[in-house]
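All remarks here apply to the structure that follows.
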Amino acid sequence: MLTSPSNALHSSTPQFWPLRRSKLCRSRNFPRFHSGERSSGGGGKLCSLSLLSGSGAGKFSVRALVRPDDTDDADSVGDGSLAFPNHVSVKIPFGNREILVETGLMGRQASSAVTVTDGETIVYTSVCLADVPSEPSDFLPLYVHYQERFSAVGRTSGGFFKREGRTKDHEVLICRLIDRPLRPTMPKGFYNETQILSWVLSYDGLHAPDALAVTSAGIAVALSEVPNAKAIAGVRVGLIGGEFIVNPTVKEMEESQLDLFLAGTDTAILTIEGYSNFLPEEMLLQAVKVGQDAVQATCIAIEVLAKKYGKPKMLDAIRLPPPELYKHVKELAGEELTKALQIKSKISRRKAISSLEEKVLTILTEKGYVIDEVAFGTIEAQPDLLEDEDEDEEVVPEGEVDQGDVHIRPIPRKPIPLLFSEVDVKLVFKEVSSKLLRRRIVEGGKRSDGRTLDEIRPINSRCGLLPRAHGSTLFTRGETQALAVVTLGDKQMAQRIDNLEGSDEYKRFYLQYTFPPSSVGEVGRIGAPSRREIGHGTLAERALETILPSDDDFPYTIRVESTVIESNGSSSMASVCGGCLALQDAGVPVKCSVAGIAMGMVWDTEEFGGDGSPLILSDITGAEDASGDMDFKVAGNEDGVTAFQMDIKVGGITLEIMEKALIQAKAGRRHILAEMAKCSPPPTLSLSKYAPLILIMKVHPSKVYSLIGSGGKKVKSIIEESGVEAIDMQDDGTVKIMAIDVASLERAKAIISGLTMVPSVGDIYRNCEIKSMAPYGAFVEIAPGREGLCHISELSAEWLAKPEDAYKVGDRIDVKLIEVNEKGQLRLSVRALLPESETDKDSQKQQPAGDSTKDKSSQRKYVNTSSKDRAAAGASKVSSGDELVLKKKDVRRATGGSSDKTMNSNSSTNEESLVNGEATIS
């Protein structure tokens with residue numbers, strides 16, 4: 001099966017390290033530098049740059065590889081100071097305006113560093129590379145960190161340490177926006193760790209820094225030594241008043257119906273992410289076209305800047321596996337690998353492919369093609385592979401040795417096998433597997449699980465799995481399964497967002513996506529959410545946000561928790577489908593149902609006998625995502641799109657390809673929505689009995705503070721007394737009460753009604769409790785927290801020496817409001833509710849003789865008839881009887897000392913508190 005090992009020392013293309021970088025050879029296959037000429041004796045003459053340390057068997061060689069023009073320090077000048085690049089400042093187009101790009105002023109020791117200014121928003125970006133390449137893998141060692149400094153807006157962090165903490169979610173999302181368009185432009189085989197740091201140094205609140213940060217990173221990479229293929233740039237497109245605006249301001253985006261971010265090169269689109277209000281596919285393509293034109297203009301300017309001021313690229317650092325290794329792997333595993341890729345079950349297929357990979361590695365190792373132990377990145381001791389040399393020995397070709405020259409020993413040439421590292425074998429095996437998978441799709445029109453290109457996996461969904469959850473759904477599509485759970489709460493459950501503006505922002509709806517390692521049958525880390533989890537959760541959240549009711553129609557904070565139980569591709573879109581059904585199961589009145597689908601693409605290249613046309617795949621699996629050329633997620637209903645995200649793994653795509661993918665995705669969404677309608681058991685469409693109850697009341701805005709109290713004492717006492725969960729009060733007078741049962745909700749309502757009502761003369765209050773006594777009368781609670789004075793003369797129709805002669809604390813009586821003074825103090829009367837006959841009879845009684853003082857005093861304790869009539873005249877009669885209708889009249893707040901028991905009126909009228917002028921206090 002295997003051909004004989006080659007006599008060649010190495011098979012890879014000779015590699016040269018870049019300017020001003022000294023490297024050490026660490027691989028047996030790494031070539032020596034040979035001079036262009038050979039000695040007359042036919043031996044290879046070593047270049048003077050190849051330094052041999054030690055000789056003979058068991059010795060090892062260390063070769064310092066430096067460019068010939070690096071013998072003199074290029075970074076030094078005559079005075080010993082470092083020679084840094086000159087300060088460069090240019091303007092380049094950025095949508096409908098220009099941005100200022102500066103380099104050479106800051107971060108001069110980095111591979112490249114730029115500051116990009118838009119208005120008064122400034123983003124600084126630096127690029128640095130490791131001197132030593134990391135171990136080869138199928139993942140580019142690119143690390144992006146984006147941070148918004150509080151000092152950019154003249155603020156300081158509110159934390160104890162007064163410095164920026166861990167990366168916030170929206171910063172993670174911008175990190176992903178920077179990372180995703182850069183990766184496709186990086187060449188395979190480049191393993192030097194690359195770090196991109198991007199900081200917002202100044203923010204004017206008008207020009208958003210996200211698209212600016214992506215463009216800044218594209219400029220920095222173009223100027224650096226990173227061997228990227230093309231420069232990239234990013235823009236944001238909004239739809240305002242029916243017109244597409246490139247890079248709109250923050251205020252303009254508040255009115256936009258579209259939030260589209262696009263990044264690419266001067267010829268192709270690399271990344272798209274956006275959210276809209278059921279935007280038709282045709283308008284979405286128009287927006288992409290507008291954004292692509294803006295990106296193209298920016299990228300052309302960046303390319304010109306890079307050619308003039310950029311550093312030489314590290315093309316010589318690219319290390320690819322030897323071409324012969326592909327041939328060996330195909331010979332050993334081609335047929336078996338093709339059969340393994342046709343296994344429908346993901347786990348069974350993965351185990352079969354893994355077993356075959358180990359088999360190939362074992363065979364190559366036994367044949368002597370694989371190095372047993374490779375410590376990539378360390379200096380390796382190795383015998384000289386060409387020959388053993390001593391200082392007193394001269395090596396001459398065999399047949400030219402004189403018998404008398406005993407000190408000269410001919411050394412025959414031995415064939416040296418071609419050696420591969422274990423990492424190279426695994427990389428090549430994976431690439432061969434990917435090509436075979438793509439070949440099956442292109443040539444046979446069938447995918448690994450037997451589906452056609454536009455076929456969607458079987459779908460099953462169930463609602464109401466979790467009895468105590470407010471809403472739950474298990475959504476299954478093929479081997480991808482998501483458990484979506486909805487929790488309802490009040491504003492205190494809202495997610496607080498810390499931003500540069502410093503304004504308190506709360507998210508009423510948020511989706512949290514979790515991808516545990518068990519979902520793919522692996523053992524892994526469990527901890528804080530990864531960048532991938534944050535990104536996928538945000539995409540699903542924005543897809544569902546459009547269908548939610550307004551806060552006025554549904555005053556709940558909504559949390560959706562999507563846990564991926566099983567994954568084989570498109571788990572974020574499964575979260576959209578499961579989340580939509582879970583919202584309906586929780587009783588959230590959504591506007592419509594939405595679904596999500598992930599689209600893929602495989603090029604029908606000449607390698608497979610094709611013409612280079614794209615093949616669009618619907619509902620891709622994990623293997624198709626990893627081996628394909630595109631991952632395009634689209635969510636929406638039958639008519640429009642709510643969220644979309646596209647990542648390209650090749651040089652980019654055109655608008656025609658995107659249009660084809662959108663049309664196919666629309667058909668797929670309709671099919672998924674039809675399957676979701678078959679959910680069994682279906683969503684309940686009503687609130688769970690375990691969901692909290694929320695009552696909304698309106699009070700006068702001026703009375704909100706009195707309900708809250710000093711330091712929140714009053715509202716806390718209301719919560720404690722009534723037993724509700726929470727009370728939220730807004731500046732406009734809206735009061736939201738949340739409770740788990742109706743009884744506590746009614747108690748809180750009664751308390752707030754009492755505190756917020758405005759009493760009017762003539763109002764009658766039944767069953768009121770006497771709270772305390774004084775020599776001059778009794779204090780009666782007419783509503784929770786509201787008391788009035790019933791003077792001793794108004795407690796009874798008969799004369800009383802003291803209030804205790806008629807009542808005691810705790811007794812309940814009916815009273816009538818007869819006066820409200822200028823301080824808001826209430827004067828009540830029991831006597832005013834007594835029948836007229838008792839009052840008249842009592843007024844005709846004679847006073848005791850000889851007690852003139854008592855007579856005068858008692859006269860003062862009676863209500864003056866004319867005064868009572870004037871009070872009664874202020875009230876309007878109801879047509880059906882003699883009860884008075886409540887007047888909506890504000891009373892200003894009054895305070896008094898504890899000695900005279902002054903009452904306070906701290907709130908406004910509650911229209912539901914009184915009926916026909918009466919309020920029953922239970």
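Just so you know, glycine gets a Cβ as well, placed from its N, Cα and C.
Original residues throughout; no substitutions modelled.
What Swiss-Prot records for 692-752 is domain 'KH'. In the domain 'KH' (692-752), the DSSP tally of helix, strand and coil residues is 32 helix, 16 strand, 13 coil.
Under the heading domain 'S1 motif', Swiss-Prot lists 762-831. If you average pLDDT over the domain 'S1 motif' (762-831) in this model, you get 90.
What Swiss-Prot notes for the published mutagenesis of Arg176 to Ser is this: Reduces RNA-binding affinity; when associated with L-184. Around the Cβ of Arg176 (mutagenesis position), a 10 Å sphere holds 20 further Cβ atoms from the protein chains shown.
The local packing around Pro184 (mutagenesis position), expressed as other Cβ atoms within 10 Å of its Cβ over all shown chains, amounts to 23. Pro184 to Leu appears in Swiss-Prot as a published mutagenesis result, with the remark: Reduces RNA-binding affinity; when associated with S-176.
Residue environment of Ser202 (mutagenesis position) contains 18 other Cβ atoms, counted within 10 Å of its Cβ in all protein chains. In Swiss-Prot, a published mutagenesis experiment is listed as Ser202 to Asn, annotated No effect on activity or DNA binding.
For the mutagenesis of Gly596 to Arg, Swiss-Prot gives this note: Loss of activity. The structure shown keeps the original residue. Spatially close to Gly596 (mutagenesis position) yet at least six residues away along the chain are Ala540, Ala543, Ser570, Ser572, Met573, Ala574, Ser575, Val576, Cys577, Lys633, Val634, Ala635, Ala643, Arg669, Ile672, judged by Cβ distances under 8 angstroms.
Around Asp625 (mutagenesis position), the same-chain residues six or more apart in sequence whose CB sits under 8 Å from its CB are Gly569, Ala598, Gly600, Asp631, listed in sequence order. In Swiss-Prot, the entry for mutagenesis Asp625 to Asn states: Loss of activity. The structure shown retains the original residue.
Following the DSSP three-state reduction, the secondary structure of Arg176 (mutagenesis position) is helix. According to its DSSP assignment, Asp625 (mutagenesis position) is helical.
Assigned with DSSP, the residues of the domain 'S1 motif' (762-831) fall into helix, strand and coil as follows: 7 helix, 37 strand, 26 coil.
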